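Per Swiss-Prot, the features are as follows:
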- C890: active site, glycyl thioester intermediate (ACT_SITE)
- 349-382: domain 'WW 1' (DOMAIN)
- 381-414: domain 'WW 2' (DOMAIN)
- 588-922: domain 'HECT' (DOMAIN)
- E614 to A: Reduces ubiquitin transfer (MUTAGEN)
- H621 to A: Strongly reduces ubiquitin transfer (MUTAGEN)
- D675 to A: Reduces ubiquitin transfer (MUTAGEN)
- E798 to A: Reduces ubiquitin transfer. Strongly reduces ubiquitin transfer; when associated with A-845 (MUTAGEN)
- M804 to P: Strongly reduces ubiquitin transfer; when associated with P-806 (MUTAGEN)
- E806 to P: Strongly reduces ubiquitin transfer; when associated with P-804 (MUTAGEN)
- R845 to A: No effect (MUTAGEN)
- Q848 to A: Abolishes ubiquitin transfer; when associated with A-855 (MUTAGEN)
- R855 to A: Abolishes ubiquitin transfer; when associated with A-848 (MUTAGEN)
- C890 to A: Abolishes monoubiquitination of AMOTL2 (MUTAGEN)
Amino acid sequence: MATASPRSDTSNNHSGRLQLQVTVSSAKLKRKKNWFGTAIYTEVVVDGEITKTAKSSSSSNPKWDEQLTVNVTPQTTLEFQVWSHRTLKADALLGKATIDLKQALLIHNRKLERVKEQLKLSLENKNGIAQTGELTVVLDGLVIEQENITNCSSSPTIEIQENGDALHENGEPSARTTARLAVEGTNGIDNHVPTSTLVQNSCCSYVVNGDNTPSSPSQVAARPKNTPAPKPLASEPADDTVNGESSSFAPTDNASVTGTPVVSEENALSPNCTSTTVEDPPVQEILTSSENNECIPSTSAELESEARSILEPDTSNSRSSSAFEAAKSRQPDGCMDPVRQQSGNANTETLPSGWEQRKDPHGRTYYVDHNTRTTTWERPQPLPPGWERRVDDRRRVYYVDHNTRTTTWQRPTMESVRNFEQWQSQRNQLQGAMQQFNQRYLYSASMLAAENDPYGPLPPGWEKRVDSTDRVYFVNHNTKTTQWEDPRTQGLQNEEPLPEGWEIRYTREGVRYFVDHNTRTTTFKDPRNGKSSVTKGGPQIAYERGFRWKLAHFRYLCQSNALPSHVKINVSRQTLFEDSFQQIMALKPYDLRRRLYVIFRGEEGLDYGGLAREWFFLLSHEVLNPMYCLFEYAGKNNYCLQINPASTINPDHLSYFCFIGRFIAMALFHGKFIDTGFSLPFYKRMLSKKLTIKDLESIDTEFYNSLIWIRDNNIEECGLEMYFSVDMEILGKVTSHDLKLGGSNILVTEENKDEYIGLMTEWRFSRGVQEQTKAFLDGFNEVVPLQWLQYFDEKELEVMLCGMQEVDLADWQRNTVYRHYTRNSKQIIWFWQFVKETDNEVRMRLLQFVTGTCRLPLGGFAELMGSNGPQKFCIEKVGKDTWLPRSHTCFNRLDLPPYKSYEQLKEKLLFAIEETEGFGQE
């Protein structure tokens, strides 16, 4: 339970806040029932900080019973907002209510312990403010001392000054407050002098982000004489300055010394002085005597008379100036304390964000860094230009120098940066002189190679390196990957991939040669066309690279760039789409390369690969569902998918396409299959291949036939008046698009109809889906670089992503193993009889029940993947004949009980396949 005191410890929370336990219990909402279901959650807003509860599935009577911990002050106002979460739209506000902690503390005798509040929810609409329901919350764990509210026992006055204006919360100031003499400047600046009078039970004066300008001389209190001095960091100090602004709760113990202090002329007359106030020490401490500069203190009577003449209530500029001249005439020249003036100038500088100035019991000034929870005697300076403060994943503060692209743990200052620059300049000059002396007549081989590089500079973010065996490789800092292929030549249309086992290297002079790792030989001749890098000509060399080699090369890239550990994905089957979207988009793209550990809520299954396969299969079926308007079928007779131009109706459609791109890349990276594939033109666009008119035939036969007719016939004889412009209708809105600049005024003729056909083909593939395609490819490229797919064509990419759909029964039987059964067991014979009699759909359902997916890899059942690599289909004898069959998707194993008849086996298998959903543990 948090207890507040006037000098509460602020080591954990630098702003003096206290912890309050807020339990959001339930709500009763006046709204229509939503047949599609919705999720209700509550936001608690405390001084701009938002804390959310979990989502409740009830739409009218949601219950949470969730405890939230918030940091508050006695003046905090708690705001509760009840929201309705929507999947494809922005969340809707259902109502809001507020609690004033100050009133609640006064009502409940400064104690909030298990206080139950029934809040009326309201919402502003076009007809006014309407009541939308009730919210039940419980406040607990906050006890405030009386001094923290009234701040004094005998005088309830609390003075809060903000921007120079005095605000009195509890009425006019009491007559028992200490009389204070002040000289006001032109801008209402407080240049006060504490008197020797000491008044007990006086109220504190708070200065908030402004100049301390009391409306009358009797509004500032002195600190009690016997109050113990605070310690640094253990309790609140006497004088606090946050970001250069003073918050003086009371003077130090020196206030009881007899005598009238001398006021600094700079503080009294400077019109641009900040709100920082420093208590003036007594005259006996200010006036000193030395050999070079002797200052003789005046008598007490003279000082008092001067103080009366100076500190009259009518403090105009002229009178205050003449008064100070009179005070200075009493002293020799130069008697003003230089230390005092210097400290005044230092305090006018603004502290960096998160820093606070305090004083210890000995009056020494120190500084608190609330960002790192450390203290220092040196005054912090603002960061030099080009520097930035950051926090790493372990909450450690470090500093980034964008000028040199370096980082450091130590906070930089202008002096340290200046010293480092001088040292670095001298070091560079010395190294340059030494290098110029040592290599006077030598040329840099790397510089010569870079100048002679026929491909020019590398793309942005790429770097060329050499390993220990002098093999050149390339680093992509954008995706944190490495590869052997040169990115400048990778994916060129006019250059085909190398044969298996071959590699391109460059000499020191930049001449390209080829390495055959099969025979461990090198040659200047290109094995693809026989042309030499040195001499032109030579015979053509035919070669063929199979799909298996490409797939093995892709798997090698994935394994070499995989990260250790695993990433958990906790989803519910009822909200699979939204849960997966929130978690995948919250992770860093490179974290998605870690091994996946999927958890279905409410199910106790352990993921050794089987749950991940089912998650990919189920989620792909969900996200590619045309019902969400993100994708549509490519044609009437083609059930492959393509991006829906009407997907812009969803305001967050680009975020969803980026998520789908990440998800598809994860499926390729982890070797999992999805349920439904895309159209072949979409795969070609992923591979950056040019789309032709022939690709239109598979997605829009009518459009394709129209363009073919235009190509094969004379359109001028037919009298067709066509222009380089086309209309498109999306959701009933018709828009016109020019195929080229000014196309609506350019007539299509026999001479330019080929250009028209090409532009129409390009427009048909990209109409209304440019932004969606870019978002999809950006999300895909964040996980799997598109360069890794350069060797594949669109059909091979489809097989990699969707697998094989046809089931070869002979291959299935040939690659099945048995445990406690034999090939001639009657249950095994009945099982294969059941598989032969069913259609392909039931076989797919059976395959999904056992392996987690209904798709097969390219190699068929021989390449089924288990938890630790390839694992064949297995049938094991388990249980009694009254049991249902069970499956272990991580190991591709079917537990088949010893049934006594074929009819019993068929009935149990069909029931398990069609009715079972979920995982458990044995």
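Cβ from N, Cα, C; glycine included.
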Report summary line: Once DSSP output is merged into helix, strand and coil, E806 (mutagenesis position) belongs to coil
Query raised in the report: Do any residues of this chain, six or more beyond the ends of the domain 'WW 2' (381-414), have a C-beta under 8 angstroms from a C-beta of it, and if so which?
Result: 350, 352, 371-372
Query raised in the report: Where the distance is taken from Cα to Cα, which of the mutagenesis positions E614, D675, R845 turns out closest to E798 (mutagenesis position)?
Result: D675
Query - M804 (mutagenesis position) as reference: those mutagenesis positions from D675, R855, C890 with C-alpha within 10 Å of it - result: R855
Report task. Taking Cα atoms as reference points, rank the mutagenesis positions H621, E806, Q848 by distance from E614 (mutagenesis position) and give the first. Result -> Q848
Query raised in the report: For the domain 'WW 1' (349-382), what does DSSP give as the number of helix, strand and coil residues?
Result: 0 helix, 13 strand, 21 coil
Query raised in the report: the domain 'WW 1' (349-382): mean pLDDT?
Result: 85
Query - mutagenesis positions listed as E614, D675, E798, E806, least Cβ neighbours within 10 Å - result: E806
Report summary line: Reading the DSSP string in three states, the entry for Q848 (mutagenesis position) is helix
Query raised in the report: For Q848 (mutagenesis position), what residues in its own chain, 6 or more apart in sequence, show a Cβ-Cβ distance under 8 Å?
Result: E614, F617, C854
Report task. Would you mind reading off the Cα separation of E806 (mutagenesis position) from R855 (mutagenesis position), to the nearest angstrom? Result -> 8
Report summary line: Within 10 angstroms of the C-beta of H621 (mutagenesis position), the count of other C-beta atoms across all shown chains comes to 13
